[in-house]
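**Student:** The structure follows.
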Amino acid sequence: MASLQRKGLQARILTSEEEEKLKRDQTLVSDFKQQKLEQEAQKNWDLFYKRNSTNFFKDRHWTTREFEELRSCREFEDQKLTMLEAGCGVGNCLFPLLEEDPNIFAYACDFSPRAIEYVKQNPLYDTERCKVFQCDLTKDDLLDHVPPESVDVVMLIFVLSAVHPDKMHLVLQNIYKVLKPGKSVLFRDYGLYDHAMLRFKASSKLGENFYVRQDGTRSYFFTDDFLAQLFMDTGYEEVVNEYVFRETVNKKEGLCVPRVFLQSKFLKPPKNPSPVVLGLDPKS
């Protein structure tokens with residue numbers, strides 16, 4: 001297996017067969033079933049972690065390589081960095097970062113209570129280095145666990161796609177409150193026409209670019225325009241917002257799997273300093 005990666009500002013171009021498949025698969029899941037999926041979202045993710053334990057996702061050692069922000073946001077090399085991983089799963093991103101960088105303190109939360117238990121059972125879990133808690137980012141206030149405007153960087157990695165599109169802005173509003181002015185959200189998630197999107201069977205579609213898996217968990221596939229609008233409507237500024245195209249090639253079987261992700265960086269605007277009025281005595 002080999003992987004070839006490139007970045008771009010335009011969505012992937014479909015083959016004629018892929019276009020035909022998407023045109024055929026237009027039937028939406030019933031409103032009743034959609035409401036049931038929303039009500040049972042936490043239960044379905046908890047069952048996912050019960051089935052897969054900590055074995056489903058690989059540890060993400062690419063994070064610091066892909067997101068230079070984790071290094072560049074420091075003024076000096078051993079400066080302490082406070083981060084929030086919103087949607088940490090079982091710690092596949094969290095623990096490699098803590099292991100690689102001794103000067104990181106991390107807040108980490110997840111929708112699934114079972115995932116949080118797996119994080120706390122990890123041998124690398126250290127309460128001096130991280131605070132981990134269960135949280136539904138669409139309704140639980142992060143300020144109950146994280147001081148306001150105390151976080152240097154927020155990691156939002158393959159998380160927002162699992163949230164209903166109507167509630168995504170609530171997640172962004174929530175993390176906005178704990179992020180320092182002038183600091184960033186680092187985002188990576190599924191992009192439009194990713195291989196996973198094209199593999200969904202008929203009757204899996206919930207809405208535009210939104211699908212349900214057989215286990216009841218859901219996935220949204222982002223366009224750069226949709227994501228940019230979502231962040232900017234919540235008060236962030238766009239810094240980087242680009243597609244990552246990755247082809248996984250299996251020469252032995254003659255397969256080429258096109259993966260598409262969106263990798264982005266959005267900034268919470270810095271606070272404007274108080275205007276200085278010339279010619280006035282500040283004591284008067």
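Every residue gets a Cβ built from N, Cα and C, even glycine.
Every position carries its original residue.
Straight from Swiss-Prot, here's the annotation block:
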- Trp45, Tyr49, Gly87, Asp110, Asp136, Leu137, Ile157: S-adenosyl-L-methionine binding site (BINDING)
- Tyr49, His61, Glu85, Gly87, Asp110, Asp136, Leu137, Ile157: S-adenosyl-L-homocysteine binding site (BINDING)
- Tyr49 to Phe: Decreased affinity for S-adenosyl-L-methionine (MUTAGEN)
- His61 to Asn: Decreased affinity for S-adenosyl-L-methionine (MUTAGEN)
- Glu85 to Gln: Strongly decreased affinity for S-adenosyl-L-methionine (MUTAGEN)
- Cys93 to Ser: Does not affect affinity for S-adenosyl-L-methionine (MUTAGEN)
- Asp110 to Ala: Nearly abolished affinity for S-adenosyl-L-methionine (MUTAGEN)
- Phe111 to Leu: Decreased affinity for S-adenosyl-L-methionine (MUTAGEN)
- Ser161 to Ala: Strongly reduced RNA (cytosine-3-)-methyltransferase activity (MUTAGEN)
- Thr217 to Ala: Strongly reduced RNA (cytosine-3-)-methyltransferase activity (MUTAGEN)
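Thinking about packing and proximity, how do these listed features fit into the structure?
**Tutor:** Secondary structure at Asp136 (S-adenosyl-L-methionine binding site), taken from DSSP and collapsed to helix, strand or coil, is coil.
Under DSSP, Asp110 (mutagenesis position) is assigned to a strand (E or B) in the three-state scheme. If you take the C-beta of Asp110 (mutagenesis position) and look for same-chain residues 6 or more apart in sequence within under 8 angstroms, you find Gly87, Cys88, Gly89, Ile116, Val119, Gln134, Cys135.
Around the Cβ of Tyr49 (mutagenesis position), the number of neighbouring Cβ atoms within 10 Å comes to 20.
Glu85 (mutagenesis position) falls within a strand when secondary structure is assigned with DSSP. Within 10 Å of the C-beta atom of Glu85 (mutagenesis position) sit 26 other C-beta atoms, taking all shown protein chains into account.
In the three-state DSSP scheme, Cys93 (mutagenesis position) falls into the coil class.
Counting Cβ atoms from all protein chains shown, Phe111 (mutagenesis position) has 24 others lying within 10 Å of its own Cβ.
Under DSSP, Ser161 (mutagenesis position) is assigned to a helix (H, G or I) in the three-state scheme.
Using a 10 Å Cβ-Cβ cutoff, Thr217 (mutagenesis position) registers 15 neighbours. DSSP gives Thr217 (mutagenesis position) a coil state; it is part of no helix or strand.
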**Student:** Considering only the binding-site residues Trp45, Asp136, Leu137, Ile157, which residue has the minimal Cα-Cα separation from Thr217 (mutagenesis position)?
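**Tutor:** Considering only the listed binding-site residues, the nearest one is Trp45.
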**Student:** Which mutagenesis positions (Glu85, Cys93, Phe111, Ser161) fall within 10 Å of Trp45 (S-adenosyl-L-methionine binding site) by Cα distance?
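**Tutor:** So far as Cα distances go, the mutagenesis positions lying within 10 Å of Trp45 (S-adenosyl-L-methionine binding site) are Phe111.
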**Student:** Which residue, out of the recorded positions Trp45, Gly87, Cys93, Asp136, Ile157, shows the minimum number of other Cβ atoms inside 10 Å of its Cβ in this structure?
**Tutor:** Asp136
